Amino acid sequence: MFQRKTLQRRNLKGLNLNLHPDVGNNGQLQEKTETHQGQSRIEGHVMSNINAIQNNSNLFLRRGIKKKLTLDAFGDDQAISKPNTVVIQQPQNEPVLVLSSLSQSPCVSSSSSLSTPCIIDAYSNNFGLSPSSTNSTPSTIQGLSNIATPVENEHSISLPPLEESLSPAAADLKDTLSGTSNGNYIQLQDLVQLGKIGAGNSGTVVKALHVPDSKIVAKKTIPVEQNNSTIINQLVRELSIVKNVKPHENIITFYGAYYNQHINNEIIILMEYSDCGSLDKILSVYKRFVQRGTVSSKKTWFNELTISKIAYGVLNGLDHLYRQYKIIHRDIKPSNVLINSKGQIKLCDFGVSKKLINSIADTFVGTSTYMSPERIQGNVYSIKGDVWSLGLMIIELVTGEFPLGGHNDTPDGILDLLQRIVNEPSPRLPKDRIYSKEMTDFVNRCCIKNERERSSIHELLHHDLIMKYVSPSKDDKFRHWCRKIKSKIKEDKRIKREALDRAKLEKKQSERSTH
């Protein structure tokens, strides 16, 4: 059905996800069928068949389509003194951090009006946006043509006219769409859900197939509280930043988004899919193999060559964001660095990124675990804060443990961690293992508490650890490592699936024996 000539093949990279509500006086949905140049009109019975297999906009593979999927299967069998009290400086009339319970997103309170977006910290919501220093105005999100309001007709997405019945936030969202001239759009039935990638308090991420061009994408679904203009404004501002970032080898590509207001009240974002997942996922898979006894805990998956390539990809992506767009990521951690089997490193989730004003960002937001000392103390924050986070991430990758110890996500646990970051000595690679002088020096230069003494991104890009592995042969070795990781991830999924099947079978047998 997806292969009918009535479905036009489109390039997803040039996609604009535009939606239009078409509601009658009785509030019922009215179906519309878009006619395209060079295409015949979609027949009503085709649309009915599509509706029959659609369940909450999540479609699953049919047998005929499954044969078309050709994911690269590159399998490979190779294998302290008394601490001082932390003083958090909070400028007057500036946002201040409010730690809320785990069931809620931590926000930044302000004396400004409600229209000023609240900041959602990344440790409990990776999709939050940082506000600019001024209140939201149409100019801050001008030209955001890829965000739209929901489709009332489930089969097509097009630019809607403004409606008086919409909330102010939704109206502002539509204002950003005015002037969209690109006629490209996507049909919802073209997206086929393949499986879940991850889920959290802030939403879910699934792997999906765009059928017309056989493109695999990642689809994020972010629930939004009904008529919550604060959250919507945050997401609009964040997506406006991401949309304006042009494709780059070390930045995840943004394809489009739309706001589904009337059906599930959620924002859906489409972006580039990385088949090896995040560094955090790879680290979790490694730990499961260690627990099974099939991998030695003394032999890490992240050798020096791998660390060099990862560090270069992160630094190059950060440098691009800063030089071209004056953006600081501010949330560098394993879960926000993605890898694919082609050997590409990608930065994602600009959840607390902020466009710089006067080249300095001083708002207290971000993931507290990887937060630099100067941010905790309320000092001015620059791009060197991401360098600190990179150093902590490298230590975690090679050791398998966060260098500053564990903590809980309660306010007391977070405050204890912040005290340790400021008062304890700078993290270092463990002395009970052997690391090269290049690796040790690189980490030491990242994890310097005094920001002025900490190395810059430019300096680290020319560090011996990076330059040591710059060659085509080293690139080939890293791609080989990525393919092995992809194979290990598949193996881990198979083992977990088999264990689940055995558990279900044992449960059934136990229930039968009791009867």
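The backbone N, Cα and C atoms fix where each Cβ goes, and this holds for glycine too.
The annotation active site, proton acceptor is assigned in Swiss-Prot to D331 on the grounds of sequence analysis. Here the Cβ of D331 (active site, proton acceptor) has 27 other Cβ atoms within 10 Å, regardless of which shown protein chain they belong to.
Reduced to three states, the DSSP call for A199 (ATP binding site) is strand. Annotation for A199 (ATP binding site): same-chain Cβ neighbours under 8 Å, separated by at least 6 residues, are V205. According to Swiss-Prot, the feature ATP binding site maps to I197, G198, A199, G200, N201, S202, G203, T204, V205, K220, an assignment based on sequence analysis.
According to Swiss-Prot, the domain 'Protein kinase' annotation covers 191-466, on the basis of sequence analysis.
Here the residue is the original one, but Swiss-Prot notes a mutagenesis experiment at this spot, S353 to A: No loss of activity.
Under mutagenesis, Swiss-Prot gives S359 to A with this note: Inactivation.
Mutagenesis annotation in Swiss-Prot: T363 to A, described as Inactivation; the structure shown retains the original residue.
Around the Cβ of G203 (ATP binding site), the number of neighbouring Cβ atoms within 10 Å comes to 19. Mean model confidence of the domain 'Protein kinase' (191-466) amounts to 84 (pLDDT, 0 to 100 scale).
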